Amino acid sequence: MTDAEIENSPASDLKELNLENEGVEQQDQAKADESDPVESKKKKNKKKKKKKSNVKKIELLFPDGKYPEGAWMDYHQDFNLQRTTDEESRYLKRDLERAEHWNDVRKGAEIHRRVRRAIKDRIVPGMKLMDIADMIENTTRKYTGAENLLAMEDPKSQGIGFPTGLSLNHCAAHFTPNAGDKTVLKYEDVMKVDYGVQVNGNIIDSAFTVSFDPQYDNLLAAVKDATYTGIKEAGIDVRLTDIGEAIQEVMESYEVEINGETYQVKPCRNLCGHSIAPYRIHGGKSVPIVKNGDTTKMEEGEHFAIETFGSTGRGYVTAGGEVSHYARSAEDHQVMPTLDSAKNLLKTIDRNFGTLPFCRRYLDRLGQEKYLFALNNLVRHGLVQDYPPLNDIPGSYTAQFEHTILLHAHKKEVVSKGDDY
C-alpha cells in the first residue's frame, strides 16, 4: 500500500511547516565551508554570537486550542459499516465525549511532526548519537514547554513520551545513549529513530528509519509498505492475527541486495505494535507482524501504534547490551525498598514520569547522582522494569516504521502521519 491511498482530511491539510520563520536554528556547516575563504576568515575573527532558538510552544501556534486532524482512512471491512441506527448514535455520542482526548492526541501528533521536520535533515554521518538524541528531545521540550521538569507544577502534564530510540543496524529497538556514550553515526549505518510525545498522558508513538547508503533503500521500502499494510488492515472487530498475516505477506515479498548478497526481508516476529493507554505506552493488546493465531479483536475508540520491523537477519530479537530504558512497573507492588536512596529515587520517578518510560539521561538532567545502585535495587524489587536493547544477529540490518492511529466509529485516523512518511 502506498501513501497515496491515504486520504488527508481537509481540516488537517498537513501543510509544510515553515520552521525557519519559527526561528529553528539551522547548523549548516557544509555551506559555511563552501563560502568565500576571505569572508569566512573575517567571520571567524568576529566574536561569535550564539543564535537563540525560537521554537514556539505549541499553544502559541494554535491559540484556539484546536489541533490538526491526522489522515483519514475508510474501514475496508464490510462489518464496520453494518451498525444499526441506535449503535451509530451511541458511537457518535462516545466520539463527542472523547473530543478532548482526541484533541490531546492530535496536539501530540502535531508536535511530533514539527519536531521531525526540524531534525530530519540535520541527522548526518559524523554526528554523535548523544547529540542527535539531545536535538530531538530539546526540540520536543521547547514545543511542549517542558524544558524544566523541576519548575513544572505537574511534570507529567505534557512533554516527552518515552526515551528517544536510536538503534543501529542489528539493534532493532530500546537503545538510547547513556551519559558518556561516544557512538558516532556512520554513512553505512541504518538507524531507527523512535520518539514520543505525550499530552495529558495521551502518547504519540511514531518512528522512521534513517540510512544514507542507497543499497538499504529496499529494506526501508519493505518496512514502510508493511507498516501501511497494517494500518490499512486495522479496524473495529478486526482480529490481530489477520493484521499480522497481511503485514508478513507484504514484508516477505521484498528482497534487498547488500554488498553483493541478496536477503529476503523478514519480519522480526517477536516484535509487535501495541495499543496505547493513558500514561502507558503498552496498553495491553499486541499487534503482531506475523500470523500468530491471536483472535483478539480491535475495538472502537482504541488507540494503537502500528509498527513493523524488517530484518536481513533471522527475524528474531534477543535482549542484550547496556540498559538505558526503564519504566515504573505496571504491577501494584506492596513491597517498598528499604534503601533510603532507592526510596528517594522512586519519589523522583513517580513525580516526574509516573508510568511513562524514562532513561538514565533524564535522571541526570534532574540532578540525580550516583543513582545506579538505587535504580537496580528498584528493578530487583519489581518496582521498576528495565528494557535492554533488542538485537537480531550481528551483521544484519533492521528497519522500522510506525504510526499512531485512532479507531473512530466510522473511519480510522492516522494521527501521526505527515508529509514525510
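Backbone N, Cα and C atoms are what each Cβ position is placed from, and that goes for glycine too.
Record note (Swiss-Prot), mutagenesis H174 to A: Abolishes catalytic activity. The unchanged residue is displayed. Under the DSSP three-state reduction, H174 (mutagenesis position) is assigned to coil, being neither helix nor strand.
Per Swiss-Prot, substrate binding site is recorded for H174, H282, and the stated evidence type is sequence analysis. In the structure as shown, the Cβ atom of H174 (mutagenesis position) sits within 10 Å of 23 other Cβ atoms.
If you look up Swiss-Prot, you'll see D194, D205, E402 marked as divalent metal cation 1 binding site. Neighbours of D205 (divalent metal cation 1 binding site), defined as other CB atoms within 10 A of its CB across all chains, total 27.
According to Swiss-Prot, the feature divalent metal cation 2 binding site maps to D205, H274, E307, E402, an assignment based on sequence analysis. Following the DSSP three-state reduction, the secondary structure of D205 (divalent metal cation 1 binding site) is strand.
The Cβ of E402 (divalent metal cation 1 binding site) lies under 8 Å from the Cβ of D194, D205, S206, A207, F208, T227, G273, A305, I306, E307, T308, each on the same chain and at least six residues away in sequence. Its Cβ taken as reference, D194 (divalent metal cation 1 binding site) is surrounded by 26 other Cβ atoms within 10 Å in the chains shown. Put simply, H282 (substrate binding site) is 14 Å from H174 (mutagenesis position) when counted between their Cα atoms.
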